[in-house]
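*Asks:* Encoded as C-alpha cells, here's the structure I'll be asking about.
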Amino acid sequence: MTNIRKSHPLMKIVNNAFIDLPAPSNISSWWNFGSLLGICLILQILTGLFLAMHYTSDTTTAFSSVTHICRDVNYGWIIRYMHANGASMFFICLYMHVGRGLYYGSYTFLETWNIGVILLLTVMATAFMGYVLPWGQMSFWGATVITNLLSAIPYIGTNLVEWIWGGFSVDKATLTRFFAFHFILPFIIMAIAMVHLLFLHETGSNNPTGISSDVDKIPFHPYYTIKDILGALLLILALMLLVLFAPDLLGDPDNYTPANPLNTPPHIKPEWYFLFAYAILRSIPNKLGGVLALAFSILILALIPLLHTSKQRSMMFRPLSQCLFWALVADLLTLTWIGGQPVEHPYITIGQLASVLYFLLILVLMPTAGTIENKLLKW
C-alpha cells in the first residue's frame with residue numbers, strides 16, 4: 001500500500017515541498033531565513049488579526065483604540081508589541097535573505113529572484129501602511145511626507161496624491177483605506193510567497209559553492225526540518241527578548257503623541273528598516289530626482305542578474321567580490337545611520353557619498369570585479 005502522504009492529492013504537495021524534497025547536503029544557516037520569513041508572516045497575520053478585532057480606523061479614535069488595546073485588552077500589550085517588533089524581525093530576516101541571495105548568486109534563478117523582489121516591495125508597502133495606523137505624530141507626518149513624494153511625478157502627480165489621500169490632505173479617508181490595504185496585503189504576500197516557493201522547487205536550492213548539487217542530495221525531513229526548528233526558536237527568543245525587555249527600542253517616541261496636523265515634528269523619519277532608502281531620497285536636492293533614486297535603490301535588485309559577469313556563480317571563491325559585497329553591507333549600514341540623523345553638515349555630505357557609493361558598487365565595481373576575477377583565472 002502506498003503511503004498516504006505520497007498518494008493523497010493535498011498531502012502529496014506538502015510531502016514534495018517539506019518532507020521528501022531533495023535538498024543540497026551543504027546549505028548553511030544562511031538558508032534558514034526563508035522558513036523564518038514564513039514564520040514571521042504567520043506571526044504577523046495572527047497578531048494583526050487579534051489587533052484588528054479591537055482597532056478602529058477612524059482619525060478620532062485610532063490612537064485611543066491602540067491605547068485601549070495596550071491597557072484594557074487581556075494581553076493586548078504583548079500582542080501589540082509582538083506585532084510592532086515582529087515587523088522589525090521580518091525585515092532583519094528579509095535583508096539577510098536578500099544578502100544571502102546576492103552573495104551566493106541565487107539571483108540566477110530568475111523567476112524566483114524577480115518574485116522575491118516583488119515580495120520585498122509588497123512587504124515594504126504593507127509595513128509603511130501599518131506604521132500609519134496608530135495615528136501618532138510620526139504616523140501622520142510619515143504618511144504625509146512619503147505619499148507627497150508622488151506629487152513629483154510630472155503632469156499626473158498632484159491628482160495621484162489627492163486620489164491616494166481621498167481628499168486634500170492625509171485624513172480619515174486615508175487612514176481607512178490604509179487599514180483596508182494593510183489587512184489584505186499579508187494574504188496577497190502569502191499567495192506570492194507560495195509562487196516564490198513553487199519556482200524555487202522547479203530548480204531546487206542553490207548552495208554555498210554555487211555548483212550543482214544534483215549528485216549529493218538529502219531529504220528535507222528530518223535534516224532541514226530540525227534545522228528550521230532551531231532557527232525558529234532563536235527567532236522567537238530574539239523577538240521575545242525585544243518585546244519583553246525593550247518593546248520601544250526600535251520605535252519613535254513621537255508616535256506616543258496623537259497626530260496633530262498643525263504641529264510638525266522636528267525630525268520626520270520612518271522606521272529603522274526604511275532609513276537606508278530615506279537617506280538616498282534625502283541625498284538628492286531635487287524632488288523628482290530623489291524619488292527616482294529612492295525607487296531605483298530597491299528596483300536595482302531586479303537588474304542584479306544582468307550585472308553578473310563572473311564565470312562562477314557564488315562569491316565563495318571570489319575574494320575581490322567578497323570585499324565589495326561587505327563594502328556594500330557597510331555602506332547600507334552607513335545609510336541607515338544617516339537616515340536617522342538631522343539634515344545638517346556633515347550628515348548631508350556623508351549621505352551623498354554613501355548614496356553614490358551604493359549605486360557605484362552595484363552597477364560598476366561588482367561587475368568589474370567579476371570580469372577581473374575571470375581574467376585572473378584565465379577564463
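Backbone N, Cα and C atoms are what each Cβ position is placed from, and that goes for glycine too.
As annotated in Swiss-Prot:
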- H83, H182: heme b b562 binding site (BINDING)
- F90 to V: In strain: 65, 66 and D (VARIANT)
- H97, H196: heme b b566 binding site (BINDING)
- H201: ubiquinone binding site (BINDING)
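Neighbours and distances for these, please.
*Replies:* The local packing around H83 (heme b b562 binding site), expressed as other Cβ atoms within 10 Å of its Cβ over all shown chains, amounts to 21.
Note on F90 (variant position): other Cβ atoms within 10 Å of its Cβ, all shown chains, come to 22.
Long-range neighbours of H196 (heme b b566 binding site) (same chain, six or more residues apart, CB within less than 8 Å of its CB): T112, I115, G116, L119.
Under the three-state DSSP scheme, H201 (ubiquinone binding site) falls in the helix class. Within the same chain, residues at least six positions away from H201 (ubiquinone binding site) with a Cβ under 8 Å of its Cβ are N16, A17, L21.
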*Asks:* Would you kindly give the Cα-Cα distance separating F90 (variant position) and H97 (heme b b566 binding site), rounded to the nearest Å?
*Replies:* 10
*Asks:* If you draw a 10 Å sphere around the Cβ of H182 (heme b b562 binding site), how many other Cβ atoms fall inside it, taking every protein chain shown into account?
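*Replies:* Result for H182 (heme b b562 binding site): 21 other Cβ atoms within 10 Å.
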